[in-house]
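**Q** First the structure, which I've put down as C-alpha coordinates, then a few questions once you've had a look.
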Amino acid sequence: MADEKPKEGVKTENNDHINLKVAGQDGSVVQFKIKRHTPLSKLMKAYCERQGLSMRQIRFRFDGQPINETDTPAQLEMEDEDTIDVFQQQTGGVY
(Lines of atoms letter the chains of each structure in order from A and count residues from 1; the text may use other names and numbers.)
(Lines give C-alpha, C1' and ligand atoms only; values in the text may rest on other atoms or scores of the structure.)
Protein backbone atom coordinates (compact mmCIF):
# COMPACT_ATOMS: atom_id res chain seq x y z
CA MET A 1 0.00 0.00 0.00
CA ALA A 2 3.04 2.27 0.01
CA ASP A 3 2.53 2.99 -3.69
CA GLU A 4 -0.30 5.50 -3.70
CA LYS A 5 -1.13 5.72 -7.37
CA PRO A 6 -4.12 8.07 -7.04
CA LYS A 7 -1.67 10.90 -6.25
CA GLU A 8 0.05 10.26 -9.57
CA GLY A 9 -3.35 10.29 -11.25
CA VAL A 10 -4.13 13.69 -9.78
CA LYS A 11 -0.87 15.10 -11.14
CA THR A 12 -1.62 13.65 -14.57
CA GLU A 13 -5.09 15.17 -14.49
CA ASN A 14 -3.67 18.61 -13.66
CA ASN A 15 -1.10 18.28 -16.44
CA ASP A 16 -3.78 17.16 -18.89
CA HIS A 17 -5.44 20.60 -18.89
CA ILE A 18 -3.81 23.83 -19.92
CA ASN A 19 -4.91 27.44 -19.47
CA LEU A 20 -4.55 29.49 -22.64
CA LYS A 21 -5.13 33.18 -23.25
CA VAL A 22 -6.57 34.45 -26.51
CA ALA A 23 -5.57 38.06 -27.17
CA GLY A 24 -7.58 40.14 -29.63
CA GLN A 25 -6.28 43.12 -31.59
CA ASP A 26 -8.44 45.40 -29.44
CA GLY A 27 -6.48 44.43 -26.33
CA SER A 28 -9.13 42.05 -24.98
CA VAL A 29 -7.96 38.79 -23.44
CA VAL A 30 -10.16 35.72 -23.04
CA GLN A 31 -8.96 32.73 -21.02
CA PHE A 32 -9.74 29.11 -21.87
CA LYS A 33 -9.02 25.84 -20.14
CA ILE A 34 -8.50 23.03 -22.64
CA LYS A 35 -7.06 19.53 -22.66
CA ARG A 36 -3.61 19.22 -24.23
CA HIS A 37 -4.85 16.74 -26.83
CA THR A 38 -8.09 18.51 -27.77
CA PRO A 39 -8.03 20.08 -31.26
CA LEU A 40 -7.78 23.86 -31.01
CA SER A 41 -10.83 24.18 -33.28
CA LYS A 42 -12.92 23.79 -30.10
CA LEU A 43 -11.24 26.84 -28.53
CA MET A 44 -11.40 28.80 -31.79
CA LYS A 45 -15.13 28.21 -32.22
CA ALA A 46 -15.83 29.07 -28.57
CA TYR A 47 -13.84 32.31 -28.92
CA CYS A 48 -15.77 33.28 -32.07
CA GLU A 49 -19.13 32.60 -30.41
CA ARG A 50 -18.15 34.58 -27.35
CA GLN A 51 -16.90 37.55 -29.39
CA GLY A 52 -19.66 37.40 -32.02
CA LEU A 53 -17.21 36.73 -34.84
CA SER A 54 -17.10 34.27 -37.73
CA MET A 55 -14.22 31.82 -38.11
CA ARG A 56 -13.81 33.25 -41.62
CA GLN A 57 -13.24 36.77 -40.25
CA ILE A 58 -10.23 36.04 -38.07
CA ARG A 59 -6.97 34.12 -37.92
CA PHE A 60 -5.32 32.56 -34.89
CA ARG A 61 -1.54 32.55 -34.43
CA PHE A 62 0.80 31.13 -31.82
CA ASP A 63 4.43 32.31 -31.73
CA GLY A 64 3.79 34.00 -35.09
CA GLN A 65 2.72 30.76 -36.78
CA PRO A 66 -0.81 30.15 -38.09
CA ILE A 67 -2.85 27.63 -36.10
CA ASN A 68 -4.78 24.93 -37.94
CA GLU A 69 -8.10 23.69 -36.57
CA THR A 70 -6.65 20.19 -36.18
CA ASP A 71 -3.62 21.34 -34.14
CA THR A 72 -3.57 20.53 -30.43
CA PRO A 73 -1.75 22.35 -27.62
CA ALA A 74 0.51 19.28 -27.27
CA GLN A 75 1.50 19.37 -30.97
CA LEU A 76 2.36 23.07 -30.75
CA GLU A 77 4.22 22.53 -27.46
CA MET A 78 2.02 25.07 -25.70
CA GLU A 79 2.52 25.60 -22.00
CA ASP A 80 0.17 26.79 -19.27
CA GLU A 81 -0.68 30.52 -19.59
CA ASP A 82 0.58 30.77 -23.20
CA THR A 83 -1.12 33.36 -25.42
CA ILE A 84 -2.75 32.86 -28.81
CA ASP A 85 -3.03 36.01 -30.92
CA VAL A 86 -6.13 36.78 -32.98
CA PHE A 87 -5.99 38.89 -36.13
CA GLN A 88 -8.80 40.18 -38.34
CA GLN A 89 -8.68 38.64 -41.78
CA GLN A 90 -7.50 41.32 -44.20
CA THR A 91 -9.73 41.68 -47.23
CA GLY A 92 -9.40 43.97 -50.18
CA GLY A 93 -6.35 46.04 -50.82
CA VAL A 94 -5.84 49.53 -52.18
CA TYR A 95 -8.38 52.27 -51.58
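Heads up, the Cβ atoms here are built off N, Cα and C, so glycines get one too.
Sequence annotations record features per position, and here Swiss-Prot assigns domain 'Ubiquitin-like' to 16-95. Experimental mutagenesis is annotated in Swiss-Prot for K11 to R, with the remark: Abolishes the formation of poly(SUMO) chains. Annotation of the mutagenesis experiment K33 to E in Swiss-Prot: Significantly impairs sumoylation of MTA1. What Swiss-Prot says about the mutagenesis result for K35 to E is this: Significantly impairs sumoylation of MTA1. Quoting Swiss-Prot on the mutagenesis of K42 to E: Significantly impairs sumoylation of MTA1.
Tell me what's around each of these sites.
**A** Around K33 (mutagenesis position), taking its Cβ as the centre, 10 other Cβ atoms fall within 10 Å, counting all chains.
The local packing around K35 (mutagenesis position), expressed as other Cβ atoms within 10 Å of its Cβ over all shown chains, amounts to 13. K35 (mutagenesis position) falls within a strand segment according to DSSP.
Annotation for K42 (mutagenesis position): same-chain Cβ neighbours under 8 Å, separated by at least 6 residues, are I34.
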**Q** Where does the mean pLDDT land for the domain 'Ubiquitin-like' (16-95)?
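**A** Result for the domain 'Ubiquitin-like' (16-95): average pLDDT 94.
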